[in-house]
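Colleague: What Swiss-Prot shows for this protein is this:
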- 37-217: domain 'KIND 1' (DOMAIN)
- 456-620: domain 'KIND 2' (DOMAIN)
- 1239-1367: domain 'N-terminal Ras-GEF' (DOMAIN)
- 1461-1712: domain 'Ras-GEF' (DOMAIN)
- Leu461 to Ala: Abolishes interaction with MAP2 (MUTAGEN)
- Leu474 to Ala: Abolishes interaction with MAP2 (MUTAGEN)
- Leu482 to Ala: No effect on interaction with MAP2 (MUTAGEN)
- Leu485 to Ala: No effect on interaction with MAP2 (MUTAGEN)
Amino acid sequence: MQAMDPASRGFYEEDGKDLDFYDFEPLPTLPEDEENVSLADILSLRDRGLSEQEAWAVCLECSLSMRSVAHAAIFQTLCITPDTLAFNTSGNVCFMEQLSDDPEGAFVPPEFDLTGNTFEAHIYSLGATLKAALEYVPEPELEPKLSTDLEGLLSQMQAEDPRERPDLASIIALCEEKMQPVSSCRLCRSLSAIGRRVLSIESFGAFQELSENTWRGRPAPRNVGPKKMPGDLSTDPEALFPSKGLLQPPASRDAEQEAGQRPRAPSPKPLLSAPVRNGENPGQEGLADLVLDARCPLGELDRDNLRRSRLKKAQTFPRLLQESTETSTLCLSLNGSRNQLAISEFFPPDPRKLFLEGKNGLSGFKTQSKSRLWPEQEPGVQLDKTPGAGRNPHRSPGASGQLEASSPSQGSVEYKPSPSPVDAGDSDHEGHIPRSEEKIPEESRQPGSTATEQSLSLKDLLSKLGRPFREYELWALCLSCLSTLQTHKEHPAHLCLDNVLVAEDGTVFFGPPPANGAYNSLFLAPEVSEEKLVTEKASVYCVAAVLWTAAKFSVPRDHKLALPRRLKTLLLDMARRHASERPSAAEAIKVCSSYLLQRGMDSSKILAHLRASTCKVHPEEETIGLQNAFSVVELKSTTAPAPESSPGFLQVSNDTKLVAVPGPVPGLPPCCKEACELPAAFTSEATHFKPIVLAQDASVTRDQLALPSESNEKPKEGSGHLDREGTRKQAALELVEATDLKMSNQLSPGPELQGATPDPDGDSGSPSSATECSCPHGPALVTQQKGTSGTPSSPASSLPPEHRPDGEGPLGTTVLPGPTSASQGSRHPCKPPRGKAAASPSSPRGSDGHPEKPRPADRKLCPSSVDTSSPPKMTACPSLQEAMRLIQEEFAFDGYMDNGLEALIMGEYIYALKDLTFATFCGAISEKFCDLYWDEQLLKNLFKVVNGPASPSESTSEEPGSQPEHSPSRCSLSSKRPSLHGLGKEKPATTWGSGGPCSPTALSDIDSDTLSQGNFEVGFRSQKSIKVTREQQPEAEVGGQPGPSQDSTSHASDTVARLARSEDGGPAGSPGASDFQNCSPGWSSAFYEADCFGADVYNYVKDLERQKTNGHTELEAQSPELEQQLMIEKRNYRKTLKFYQKLLQKEKRNKGSEVRTMLSKLRGQLDEMKSKVQFLSLVKKYLQVMYAERWGLEPCALPVIVNIAAAPCDTLDFSPLDESSSLIFYNVNKHPGSGRQKKARILQAGTPLGLMAYLYSSDAFLEGYVQQFLYTFRYFCTPHDFLHFLLDRISSTLSRAHQDPTSTFTKIYRRSLCVLQAWVEDCYTVDFIRNAGLLGQLEDFISSKILPLDGTAEHLLALLEVGTERRADSASRGADLEDPKEAEEDTRPFNALCKRFSEDGITRKSFSWRLPRGNGLVLPHHKERQYTIASALPKPCFFEDFYGPYAKASEKGPYFLTEYSTNQLFTQLTLLQQELFQKCHPVHFLNSRALGVMDKSAAIPKASSSESLSAKTCSLFLPNYVQDKYLLQLLRNADDVSTWVAAEIVTSHTSKLQVNLLSKFLLIAKSCYEQRNFATAMQILGGLEHLAVRQSPAWRILPAKIAEVMEELKAVEVFLKSDSLCLMEGRRFRAQPTLPSAHLLAMHIQQLETGGFTMTNGAHRWSKLRNIAKVASQVHAFQENPYTFSPDPKLQAHLKQRIARFSGADVSILAADNRANFHQIPGEKHSRKIQDKLRRMKATFQ
């Protein structure tokens, strides 16, 4: 097993010669998330940290790896963390760029901002990573004991000064010394194996641990695998497989443990090393299958092709590494006709799929050879002796041939006793009810049942699909399986790909287990294999195995499956070895539902679409492509091929025979000259060995590209639609002859001749739908259709890969039936699409148009290959198609652009640049697609094409409803859309002067969901946003089928979003701004982002819409109703509150039980009324935000924003976009929130110009971006720069905004005003009051420029004039309940009384907090337990009676404090603190390090030192920005209060008075933190912890109960330091006012500011700025709910006077002057007198 036999070597050596034409380059060092397992994964999977020996090994290997990457690009961008330190399958250390998230501050060296990445910086990060890995323990008592050497090394590596850190050489030397007896490589290999071994589902590559993990307990069936040892390949097909011994689990548990302890047994090493690797074949599910495949040549060829296809993309588009690898793993194909023959003779990829390929997809001799090979060469393997193969035909080699001889759709009935297909008609009616077990086998044995009438098993579905399930498909499958599982009374013990059945409507149900009782141990839970009771969680385990197999389908086994973390975590949890650790079905359903709900997806629709895409084709008459991306593009009318022009081929007759002609085909003039000629691509020498794609009708393509999986079309309805389409065949035929001479190189809607009649070559060879991607070295095909005069036509339409039938085919590339296709053999592997132009489409979301169902060329339904769209709608855009042709002719090489999506998107983008100057045109293209070389001649040709004679007529803006249903549409607009209502308003690209090539909404869907799902995307790319046009186009329904994405979750958000966008655009001077004068989204927008407004708000607004009788959905129409209801609720609240106050006074006098009962009821009513008022205020805020969202642009239109100032008066300018205007996005799985749809990608980074332009993006207000920007923009631009940017946009669009209210100019103008108003409202005190020049400039601009043309801007000018007063008023209003005066009058007693008379203590319940482990804090009174507020804090009491009655203090000195109650002092101190806090702004807490604020109380800057900062202090703001230093005033005040507290105590002349004051301050502090005044509480704690106070003898006589408060204060301080958002958790911060500690909040923000703000390309990390904005937004959150205590001016004056008196005093000197601060030494009775005399004598001598 260790070495490959000579025959095998010879086979691979010979096979390798066929691959020599490839230019091999070294693979990327770090294919991120592909083969690597990170240290974080290892730690979390095995649930313990590294041992000391492992730490030495990892340190050594990392140091060596670090030295090897010193000159690599990753060295400058790497930050070593547990997530970026990874191990590949060989155990080698790898570094991965974790671009999707900022590293934690603990791993970033302190000097990083100044020095960047250096060896010293990486050593610091490595030390921090190792420290974290060593301390990763689930329980405190398991903390490791480290040796002195290791502890010292880690400490040195994490030294603050880089010069004190050891160098690499010394680290390596020390590690090698410590690793003398062991091999560090072996230990790291063991760690790598652990990361893969812990999860049995994921441990495909670790064969030695085959049965020692989760799957342990059931031996593999003896006859599952071949019985012979590897031998001569020419005589023994089993030589392709490992021996049977590998399949057997260890004989005993001891053997299992021994195998588990070995790092990795040597025997499977050859399986993991090239060229013999674990290539997994389609349809294989079991671990045994995976071992059988270990020496499969097909797997190796696929993997080599895979790596070649991944190579170019990984290097050219590093931002899409993750997508590239994931996509390319789905692109398995064969190379070369010779190789294909050899492969087919040695090992079938999948018998079921192979039969289809042999019959319909590949040549006939393949089927014959494979059918003949296995039964003859392996007679010993009988069907009745292969129980393990009952569901996996490929498991037994002998079975494959017999399977091919049986029913083509089902395989052998004997071989598969209980197949999966079920009658689809019944399943439609049954819904989610599982079919009875008796009926399934009976129906499935009907050989005549077709795919359209049966359900499919997952194995059939995957085989026909030819690729693994994508992420959202896995979520849908998981939800459907679990939902079906809940309906079962008896939980199935065994689920696999064969008995998980998918009905036509997407319903999943479970078939019976194998009739012979054979189970694959992969799909058995450990407890089931041990013959324990089958529980629900055992079935959950089976579902996880099924999902993992579906996700791993056709992925090479030595590649780590790249799944998103959220999905992977769920699968791992579901596959836990112990049932108790697995989630229940309900819990897993909740996770799946939240994911799908966020994206507006429906699981049944997704699965129904998948099933429809594979089941509508009759296998006998329709061909299925090889695998994944080379799927079928349905044969549209006059479909043309997309071949190379190697030897030229011309069709000489109307059949499919092709005749070669010597040399290139003579070319005719270009198609744009309206002549019938052959495109130059077929005749150009430059296109030899290049796939040529003729662009299809973009009007149809656009709809299908954006086809949503969750479309509301039912499959059966779609079938009816197909039939209706089929009836138009004759009309299409007539249209062909009428249009073919007029439309050159564009689509002629008519049936395809080859598709109209079945032809024998198409059945035995490769028919039209077999594969579209031409082989790089294969012959070119040119098909001429009868009656078209040689005009080649591209496919009429095509679908995104996952939406196309039988796989994913590239756009516009269809190889017509003919023997040549079969002789081509292999196809070039699919390359991942370009990062900027396109990515593998995988979105289930759709465009605004009608979503067409995928329709293969099903000759039974539609003998003419189903014309996809009606004949009158087939007008194409010649300019766009010619542009695509030029692009492909230039760049389609080595498989690039094989699938046509790249060319389509690039062509549409370029087409959008029409009407620009040539220089601007060239600059925009070069910047957008900067990774390609654009020849000047090519740019000239493209410029000529897009600005050709046909352009002006197409560039005119279409008015709503101007386009008839059957009139020819522009190339970019869906021809399926019968109406274009609202097009100009909601699709800004259509008003780009050029008319825009596409619907921006659809383009947005494509860009975000289907074309750029890579990890990173640079440039202005579209994101998924609420598509408001979907429900505005009910006439887009065809046959009663509604438009896409109207499920329960998306419906609410779409409805609400629709309110914000008028149907007719509204007048230019829309009065909405005057009705909704508050444009600021508020702190909640920055903090909660998309979750700011919950589903209740959406539903309420939707109800408002339904109540409108006049049909208006304008915001202005909603406002009066809402305002009226809000006013009524406020009035009721005030009346009830006044009645409550009267009853309260009566209760005080009478103390009657009846009054008390009524008071209790009234309290509940008041709470309910207050909640209602707050809710209505939130709805009002939402409508205000949606007014701003009304003017949002799709991100694809954002380049207009960047250089709009230079645009001519009638067009929008696409000036060259350089690095200064880029944005970077990344994919995330956002956590479930309010149910609102969220974006698939969020902004990761951007340059200042790009970030400012992104303010104009749709949903920028709703998603919180605007508010976060307003908090943080000073890090990258000054207020003057920002104002200049806004005013430029306003001035550039002002004159044009009033010409067309629906234009993009209007949207830019209105959004600019909204952003400007939000800025003024939110940051007036920060940016405008202190900067008179900025304020004057804005006022002058509004007065002189805006007001003469737009009177609605008057409110903005008024806002500037009363800015200060308005800001102060809004801050003092509690929850916006009423007018300020009424609020002060009414809410104050309500809040106070509710707090005082709350018997259940709701308002006094303390926040949840804890002491973090290992913080070193020792609590003397509560060592044995962890602090909680409930346990640490007794019931609140103010001790009013304990300290005597209230007395007016007139004398000075500490005695006056004892004359006031604790509550009086607490309330007045709170009001004093609140007065200061209300004046601060979140921006004041930013960049505090530059102000000298340090993480020590002693370092709080004094008044004298605050102005002179250290030279080392470097500001994070721009140098010319003058920062407001109000934070220093807050901190100085806090320091003064602490000093006052300490001074009052140490200046008390008696111990008794000191005890009284200590008690007083402790009880005040206790009241403070109970009432959430953490600022004063921490200030008092600071005073009490002063050294002079702590040394006071009064502590010794302080009552124990009072002394405990000190420990509680310390615990609260620890809690406040633990989490930057701890005060925002729970309901208390909403119900009660809060005053945070300014110093601690500044420290939290400082911690977030640690690390680099900019990336290597100069872009600012928006993810970091977003987190800072969230923390800073707490300031405004707490200011919204102020305390309503009654002020006591006299007491406040006394407190201010005492605090000012001790401000800046030295407490130690004050303490030294007071003898009460010294401990009395016991002695003789005269000792005190002697001491007094000595003191007096000393005074006389001085």
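Just so you know, glycine gets a Cβ as well, placed from its N, Cα and C.
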Colleague: Can you tell me the CA-to-CA distance separating Leu474 (mutagenesis position) and Leu482 (mutagenesis position), as a whole number of Å?
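Modeller: Between the Cα atoms of Leu474 (mutagenesis position) and Leu482 (mutagenesis position), the distance comes to 12 Å.
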Colleague: Could you measure between Leu482 (mutagenesis position) and Leu461 (mutagenesis position) for me? Cα positions, answer in whole angstrom.
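Modeller: So the Cα of Leu461 (mutagenesis position) lies 19 Å away from that of Leu482 (mutagenesis position).
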Colleague: In sequence order, what residues of the same chain, 6+ apart, have a Cβ less than 8 Å from the Cβ of Leu461 (mutagenesis position)?
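Modeller: Spatial neighbours, sequence-distant, of Leu461 (mutagenesis position): Val502, Leu610, Arg611, Thr614.
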Colleague: If you count Cβ atoms within 10 Å of the Cβ of Leu485 (mutagenesis position), leaving out that atom itself, what do you get?
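Modeller: Result for Leu485 (mutagenesis position): 22 other Cβ atoms within 10 Å.
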Colleague: Using a 10 Å radius around its CB, how many other CB atoms surround Leu482 (mutagenesis position)?
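Modeller: Around Leu482 (mutagenesis position), other Cβ atoms within 10 Å: 27.
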Colleague: Once the DSSP letters are reduced so that anything not helix or strand counts as coil, what is Leu461 (mutagenesis position)?
Modeller: helix
Colleague: Tell me, roughly as an integer, the mean pLDDT over the domain 'Ras-GEF' (1461-1712).
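Modeller: The answer is 86, the mean pLDDT of the model over that range.
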Colleague: Quick check on the domain 'N-terminal Ras-GEF' (1239-1367): DSSP residue counts for helix, strand, coil, in that order please.
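Modeller: Summed by class, the stretch gives 95 helix, 7 strand, 27 coil.
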